[in-house]
Amino acid sequence: MAFALLRPVGAHVLYPDVRLLSEDEENRSESDASDQSFGCCEGLEAARRGPGPGSGRRASNGAGPVVVVRQRQAANARERDRTQSVNTAFTALRTLIPTEPVDRKLSKIETLRLASSYIAHLANVLLLGDAADDGQPCFRAAGGGKSAVPAADGRQPRSICTFCLSNQRKGGSRRDLGGSCLKVRGVAPLRGPRR
């Protein structure tokens, strides 16, 4: 027994004035309606539907795609502006974060992680004031190097932040570290009570 799959002739071919929606078109219309409630795709849906019943005239066949193209171009321009704005902000942030080597280009995620670390470092510099004369305020703030994992020789390994390590490599003291970090930003170090 052989079956032939016949494709029915669409109602829109036989009766162009009658608008029947298939199940897929109905589902698409429902999802488009939910998109419209968020202000999304309004022009695309309007172009696809054509003029409303109260418009009194029909749009020419070429007007719909032109509207869609203009809207797409406008959306692309907005996205380019947004991307350029984000990239400009990252460039500005990169100039504020000290890196080694100085000319190192950071990725966006590296920039965010290093900025977060640098903010924590500066907070430790501000909180400890002159109490951390060894140039490692983050080491001092972290509990003096107590770690759950002992070093191979039985001593506790020292945890140190990137910026304290950089200062240590340069041979600077706490005063150099705090002064340089804060002077670059135009902020004077806080003088807290000595312990």
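Using N, Cα and C of the backbone, Cβ positions are placed for all residues, glycine too.
Don't look for the substitutions in this one, it keeps the originals.
Database features, via Swiss-Prot:
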DOMAIN    70-122  domain 'bHLH'
MUTAGEN   Ala75 to Asn  Does not affect formation of a heterodimer with TCF3 and ability to bind DNA
MUTAGEN   Phe90 to Pro  Impaired formation of a heterodimer with TCF3 and decreased ability to bind DNA
Cβ-Cβ neighbours of Phe90 (mutagenesis position) (radius 10 Å): 15
Give me the Cα-Cα distance between Phe90 (mutagenesis position) and Ala75 (mutagenesis position), rounded to a whole Å. 23
Cβ-Cβ neighbours of Ala75 (mutagenesis position) (radius 10 Å): 11
Helix, strand or coil for Phe90 (mutagenesis position)? Use DSSP. helix
